[in-house]
Amino acid sequence: LDYRWMPYKRISTNLKKALIASEDARFAGHGGFDWGGIQNAIRRNRNSGKVKAGGSTISQQLAKNLFLNESRSYIRKGEEAAITAMMEAVTDKDRIFELYLNSIEWHYGVFGAEAASRYFYQIPAAKLTKQQAAKLTARVPAPLYYADHPKSKRLRNKTNIVLRR
């Protein structure tokens with residue numbers, strides 16, 4: 001288990017930009033819920049007949065990561081919404097982002113951006129290049145899948161998508 005806390009001010013600008021672009025482009029302007037993103041996810045899921053898109057914001061992901069489990073149910077989504085609303089009411093965006101970045105798993109037992117940066121690149125997270133930040137960010141939706149498939153075409157494609165945003 002590797003975990004190292006990184007204060008918001010010391011987080012790489014490249015990583016901040018990559019994560020916002022990839023996970024929640026409207027993060028700074030919403031109150032915890034991206035209604036347009038949720039509508040798009042519902043539409044994509046309905047059209048495909050499967051759950052392919054989540055529509056969760058960084059705030060919602062943080063609520064789930066800190067307080068809930070991975071189950072996919074309406075009850076869990078309701079709990080996530082309530083926790084997200086409470087967090088957004090009492091916590092500023094920088095702190096939410098800091099908590100999120102320090103709580104997500106990037107690889108088996110590797111938690112937080114600092115630990116991930118040192119694990120994958122042997123450098124502090126503050127020194128991540130744009131390419132390195134994009135590749136780390138590409139892992140966020142499925143870190144354990146990419147742990148088992150580090151050279152997958154999916155990871156390369158996702159990295160390129162993050163770089164273009």
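Backbone N, Cα and C atoms are what each Cβ position is placed from, and that goes for glycine too.
The noted changes are left out; the structure has the residues it started with.
For Met6 (variant position), the same-chain residues that are 6 or more apart in sequence and have a Cβ closer than 8 Å to its Cβ are Glu98, Leu101, Asn102, Gly112, Ala113, Glu114, Ala125, Ala126. Here Swiss-Prot notes a natural variant, Met6 to Val, with the remark: In allele 2, allele 4, allele 7, allele 8, allele 12 and allele 15.
For the natural variant Lys9 to Asp, the note given in Swiss-Prot is In allele 15. Other Cβ atoms within 10 Å of the Cβ of Lys9 (variant position) number 8 in total over all chains.
Classification of Lys9 (variant position) by DSSP places it within a helix. Looking at Swiss-Prot, the entry for natural variant Lys9 to Asn says: In allele 1, allele 2, allele 4, allele 7, allele 8, allele 9, allele 10, allele 11, allele 12 and allele 16.
For Thr13 (variant position), no same-chain residue that is 6 or more apart in sequence has a Cβ closer than 8 Å to its Cβ. For the natural variant Thr13 to Val, the note given in Swiss-Prot is In allele 1, allele 2, allele 4, allele 7, allele 8, allele 9, allele 10, allele 11, allele 12 and allele 16.
Under its natural variant entries, Swiss-Prot includes Arg26 to His with the note: In allele 4, allele 8, allele 12 and allele 15. The C-beta environment of Arg26 (variant position), restricted to residues of the same chain at least 6 apart in sequence and closer than 8 Å, consists of Asp34, Gly36, Gly37, Thr57.
Counted within 10 Å of its Cβ, the other Cβ atoms near Lys50 (variant position) come to 9, all protein chains included. Swiss-Prot documents Lys50 to Glu as a naturally occurring variant and attaches the note In allele 10 and allele 15.
Around the Cβ of Ile75 (variant position), the number of neighbouring Cβ atoms within 10 Å comes to 8. According to Swiss-Prot, the natural variant Ile75 to Leu carries this note: In allele 15.
The natural variant Val110 to Ile is recorded by Swiss-Prot, whose note states: In allele 7. DSSP classifies Val110 (variant position) as strand under the three-state reduction. Here the Cβ of Val110 (variant position) has 23 other Cβ atoms within 10 Å, regardless of which shown protein chain they belong to.
The local packing around Thr129 (variant position), expressed as other Cβ atoms within 10 Å of its Cβ over all shown chains, amounts to 13. Among the natural variants in Swiss-Prot is Thr129 to Ser, noted as: In allele 7, allele 8, allele 9, allele 10, allele 11 and allele 14.
Around Arg139 (variant position), the same-chain residues at least 6 positions away in sequence with a Cβ under 8 Å from its Cβ are Trp106, His107, Ala116, Tyr146, Leu155. Here the residue is the original one, while Swiss-Prot reports the natural variant Arg139 to Cys with the comment In allele 16.
Sequence-distant contacts (6 or more apart, same chain, Cβ under 8 Å) of Leu144 (variant position) comprise Glu105, His107, Tyr108. Here the residue is the original one, while Swiss-Prot reports the natural variant Leu144 to Ile with the comment In allele 13.
Its own atom aside, the Cβ of Arg164 (variant position) has 8 Cβ atoms within 10 angstroms in the protein chains shown. Where Swiss-Prot documents Arg164 to Lys as a natural variant, the accompanying text is: In allele 5, allele 10, allele 13 and allele 15.
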Open item on the list: Quick check for the class: what is the C-alpha distance, in angstrom and rounded, between Arg164 (variant position) and Thr129 (variant position)?
Closed with: 15
Task: Coarse DSSP state, helix versus strand versus coil, of Ile75 (variant position) - done: helix
Open item on the list: Rank aside, I only need the closest one: which of the variant positions Lys50, Ile75, Val110, Thr129 has its C-alpha nearest to that of Lys9 (variant position)?
Closed with: Thr129
Task: Rounded Cα separation (Å) that holds between Thr129 (variant position) and Val110 (variant position) - done: 20
Open item on the list: Distance check, please: Cα of Lys50 (variant position) against Cα of Ile75 (variant position), rounded to an integer number of angstrom.
Closed with: 19
